[in-house]
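Everything on this sheet refers to the single structure shown next.
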Amino acid sequence: MLQINSRLAVIDGWLVDTVKRKPINFRSPEVRLLLPNDDDYKKLSQQNLVDWTRLKKDSNSVLVGVKSMELFKHIKLVLREFFLLEDGRIILKRIRSKLRYKVVKKLTCKCCRLYLPKWGTVYIHPMLKDKEKPLAGVCEFSLDVNPDREYPLIEINVSHQYIIIEGFLLYLNERRLYRWNDNNLRSQVGLTKWAHLRKTYNPVSLDILYSLNSNFYFVKDDLLFQLLGKRVFVKFCKVMENGKCGKAPLWYRVKRTTTAKATHIAYAISNSTAPDSFKSKNNDYRFIVREKPIVENTISNLDYSDIKKQQFTEAEVVKRKISADISQIENVHTQFNSQKEKNNIRVNKVSSEVLDQISKFPVSRVTLLLMSAGQDKNYIELVEELARRLEKICIEKTTQSLEEIRDTFQANPEMQASFDKEYYQSIEEYKITLELIKEDLLITLIKQMENMWAAEKKFSTEEEYVSPRFLVADGFLIDLAEEKPINPKDPRLLTLLKDHQRAMIDQMNLVKWNDFKKYQDPIPLKAKTLFKFCKQIKKKFLRGADFKLHTLPTEANLKYEPERMTVLCSCVPILLDDQTVQYLYDDSIIPEFEATSSYATKQSKCGRKMSLQMEPDLLFQEAIRRMRHLTAYDVLRRNYIAAFEELYMGNCND
């Protein structure tokens, strides 16, 4: 270090104001004011000083490492949070909304801010040389989230999502923590499932925190802080608590502080959100503290082993008491609980890697599945937009049908009031059912739309004219005159083709027609040329849960429902040598959904007949039955498929 005057010094090429403890740009006009003596200024100009503009030119990031431990001993450092982007840049956390690149890592370090008038702001931080030890109180940290770790994701009626991390129950929709022993939560989940989840995951950490005399609770998993978002900087301090016999035992508490003095990060919880029995007049906040320090504080005389022991000892006592209280509540409520639990509760596993990609909750299971599969962000957004359109179409159609039933009671306000209770409940239930149908069908429908099905057989794609009348294409021999496929072993070919033409056919990898006898259902194919040159007929089939076509049921097989599942499909018939007929169809074409219009007409006639002929009580019961039918899973599932076909055919026509 070279001392220029009583205030300025040069340290490893950096001009430092030792009074204000900050670096100074030697090109700044204030340098001359601080060095009125010409000799001092001349001595400074002879030094090989760092050119600040090179810092920005040499780096695309705002965080720049400097290999000078001596420099950072004489300047002030503040704690700042940064994002490491997938293109290698490091930027300040607060400008994340402007990003176009994925955040790879979140990091925090103590650094010093430098302002360059033409180049903007950069932050310098200490970068170690070989065999150098880090400065006391200066080290980098980042939230260390294991991308493969999985967590229980609890869904209540699809639209409410919770996650459990180290015993803390986090309501993802609002990024807010919940106590497990909460009356509203218990009624929402239902007593039976509430008790089961408690025994499986025991998410009572927030209940414990509110019951502690200490105002802090350690957490190891950084994902909790990442999801909660807003963090505060804290430090531990010793206090003397009043004890028995005049003794004053040593006690540790957490206190908010500045970034320069912080040793840990934490999430602050206001005591105003705690139950009245847990509120403390002396402390406004309690803190969930990240167990790993953000700095190695070698100056502090605090013993962290004592701090952890304090929490562990106190928490174990509180945990046993809370478990006993909750068990008692479960026993009491179980004896008097006769209500049927109607809410739809599901528990799934979700990885932290997937959670890190989600900016807003709730998120559908379809989106979670696509994220887990590593699908592109733009593709996922398109799927979500398609899902919104399908949901809108289904809701509009179902609501219209329900409104027609509701209008039946316009002349009887008392009966309409009774019906409205069932009506509004049905609306809530069918929206949940639609979400479940989306999870069951949407991805399968998209795969069908994208023509991603694999054919039942891999046929040859060669195209070659054997004669002006016969064409080989898609593994078939096509008779262009009769516009149909013909069996390569057909005896008629002996007179219709010459010897060398038949020899040519024998050398080709064509479909063996005897193989078709193995199939009872129509066969899906990817064979554009075949369907182009062959005559097709319209035939009714049944579409199964796998979206493939099946033959109509016989008397021995009545498990299908023909009116609901029947579709009309274009297909190519082929006559086998045992005089049975097999059907080939293009699996990239969505068949016509035949049952929709006839079914709607039937329901409409039934509705008019019902409203004209029934007594009021019977009319009410029949209206409830019809409403339940319209909001049933099978009916909504059929409407969802029809809506998809409507969108698909609309895009095709465009």
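Even glycines carry a Cβ here, placed using N, Cα and C.
So, quick note: what you're seeing has the original residues, none of the substitutions.
Database features (Swiss-Prot):
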MUTAGEN   Val466 to Gly  Abolishes interaction with ORC1
MUTAGEN   Arg469 to Gly  Abolishes interaction with ORC1
MUTAGEN   Phe470 to Ser  Abolishes interaction with ORC1 and SIR4
MUTAGEN   Leu477 to Pro  Abolishes interaction with ORC1 and SIR4
MUTAGEN   Asp479 to Asn  Abolishes interaction with ORC1
MUTAGEN   Trp513 to Arg  Abolishes interaction with ORC1 and SIR4
MUTAGEN   Cys534 to Ala  No effect
MUTAGEN   Cys569 to Ala  No effect
MUTAGEN   Val572 to Gly  No effect
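Within the same chain, the residues at least 6 positions away from Trp513 (mutagenesis position) whose Cβ sits under 8 Å from its Cβ are Asn487, Pro488, Lys489, Ile574, Leu576, Asp577, listed in sequence order. The mutagenesis positions listed here are Val466, Leu477, Cys534, Cys569, Val572; among them, Val572 has the most other Cβ atoms within 10 Å of its own Cβ. Neighbours of Val466 (mutagenesis position) among the mutagenesis positions Cys534, Cys569, Val572, defined as a Cα within 10 Å of its Cα, are absent: none qualifies.
Within 10 Å of Cys534 (mutagenesis position), judged by CA to CA distance, lie the following mutagenesis positions from the set Phe470, Asp479, Cys569, Val572: Asp479, Val572. When the Cα of Arg469 (mutagenesis position) is compared against those of the mutagenesis positions Leu477, Asp479, Cys569, Val572, the shortest separation belongs to Asp479. According to its DSSP assignment, Trp513 (mutagenesis position) is helical. If you measure from the Cα atom of Phe470 (mutagenesis position) to that of Cys569 (mutagenesis position), you get 26 Å. Sequence-distant neighbours of Asp479 (mutagenesis position) (same chain, six or more apart, CB under 8 Å from its CB) are Arg469, Phe470, Pro485, Ile486, listed in sequence order. Per-site Cβ counts within 10 Å over the mutagenesis positions Arg469, Phe470 peak at Phe470.
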